[in-house]
Amino acid sequence: MAADLEPWNSTINGTWEGDELGYKCRFNEDFKYVLLPVSYGVVCVLGLCLNVVALYIFLCRLKTWNASTTYMFHLAVSDSLYAASLPLLVYYYARGDHWPFSTVLCKLVRFLFYTNLYCSILFLTCISVHRCLGVLRPLHSLRWGRARYARRVAAVVWVLVLACQAPVLYFVTTSVRGTRITCHDTSARELFSHFVAYSSVMLGLLFAVPFSVILVCYVLMARRLLKPAYGTTGGLPRAKRKSVRTIALVLAVFALCFLPFHVTRTLYYSFRSLDLSCHTLNAINMAYKITRPLASANSCLDPVLYFLAGQRLVRFARDAKPPTEPTPSPQARRKLGLHRPNRTVRKDLSVSSDDSRRTESTPAGSETKDIRL
């Protein structure tokens with residue numbers, strides 16, 4: 001890639017600071033007009049297909065809801081909305097940063113990108129916390145793993161993300177450059193310092209904190225799963241090995257999609273005001289543009305993750321009749337304070353052990369069959 005960098009007031013044709021306003025260097029970004037249309041097109045097709053299938057299973061085949069399935073449903077809704085908006089960006093970048101649509105539509109497309117990004121992060125965090133409770137505190141997970149609690153948490157996530165991303169609708173704008181109309185993904189020059197401050201707050205609140213929570217949850221889960229059970233010898237059981245692989249896969253995908261994007265975007269915004277060489281700034285700009293498709297790819301990877309982690313959903317898609325979920329035993333209900341039947345100590349220990357093993361598939365209860373956004 002030829003650098004071909006010149007000062008901001010250069011008169012040759014090209015793009016300045018990629019597709020942003022107020023930058024001092026001109027970048028040759030021919031790679032972007034191939035990379036972004038192709039990658040967004042693939043994400044659009046795969047994301048829509050996978051998430052539509054997931055929504056069909058959730059709405060038409062799944063009869064019993066728990067916390068994990070509730071969070072996955074909302075995750076699929078968010079991914080579907082974002083994938084449906086990608087054809088506009090495919091057209092935009094294929095035309096060489098020309099936006100023939102309205103400014104309102106430009107704002108909406110950028111808003112959907114960030115809304116999907118942070119909804120995915122927060123819903124993955126909710127799923128991680130729920131799984132962590134299921135491994136570390138099975139009986140507490142039995143009580144708090146019901147869909148009615150998860151629906152309330154999901155509603156809070158939507159309200160929080162929509163409120164936090166509402167300023168994007170104010171900052172994002174369009175501008176005319178010769179015969180082209182550019183749809184910026186930041187702000188106008190006079191508002192850029194405010195946009196950087198806003199983005200820094202979002203970085204900490206909606207990425208750094210959830211990522212730390214997910215990391216802690218999966219470290220605790222891995223320690224518990226890798227610890228041999230009392231009185232056993234040899235390697236890990238097959239179920240535990242699969243759980244450990246799932247943990248590693250979730251962390252890897254999370255880091256692949258979200259971490260590079262946030263790191264390069266932070267550098268991209270921070271270095272714009274510094275007196276660095278255009279070659280250095282060009283490298284940072286290129287890295288940021290390359291990680292944007294990675295952030296979008298979570299719309300395709302989310303369904304794969306929860307299909308792999310939740311084999312019950314695969315069985316629901318394959319079988320004509322979903323399997324009947326087990327109900328909490330009287331002993332487990334007694335420990336949760338629901339009622340206190342008299343049982344022998346031996347039977348109590350036996351059933352409690354069974355409950356701990358099946359915590360992951362705890363039913364949400366009869367009142368959780370209706371799902372509301």
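Glycine is treated like the rest: Cβ placed from N, Cα and C.
Quantities reported herein were computed from a predicted structural model and do not represent experimental measurements.
For the mutagenesis experiment Lys107 to Ile, the note given by Swiss-Prot reads: No effect on receptor activation. Cβ neighbours of Lys107 (mutagenesis position) (same chain, under 8 Å, six or more residues apart in sequence): Val168, Leu169, Val172, Thr173.
In the three-state DSSP classification, Arg110 (mutagenesis position) falls within a helix. In sequence order, Val168, Val172, Cys183, Asp185 are the residues near Arg110 (mutagenesis position), counting only same-chain partners six or more apart with C-beta under 8 A. As a published mutagenesis entry, Arg110 to Leu appears in Swiss-Prot alongside the note: No effect on receptor activation.
Here the residue is the original one, while Swiss-Prot reports the published mutagenesis His262 to Leu with the comment Decrease in receptor activation. In sequence order, Leu203, Phe207 make up the list of same-chain residues 6 or more apart from His262 (mutagenesis position) whose Cβ falls under 8 Å from its Cβ.
In the three-state DSSP scheme, Arg265 (mutagenesis position) falls into the helix class. According to Swiss-Prot, the mutagenesis experiment Arg265 to Leu carries the annotation: Decrease in receptor activation.
Annotation of the mutagenesis experiment Lys289 to Ile in Swiss-Prot: No effect on receptor activation. DSSP classifies Lys289 (mutagenesis position) as helix under the three-state reduction.
For the mutagenesis of Arg292 to Leu, Swiss-Prot gives this note: Decrease in receptor activation. The structure shown keeps the original residue.
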Cβ neighbour count within 10 Å of Lys289 (mutagenesis position): 19
Arg265 (mutagenesis position) to Arg292 (mutagenesis position) - Cα separation in whole Å: 9
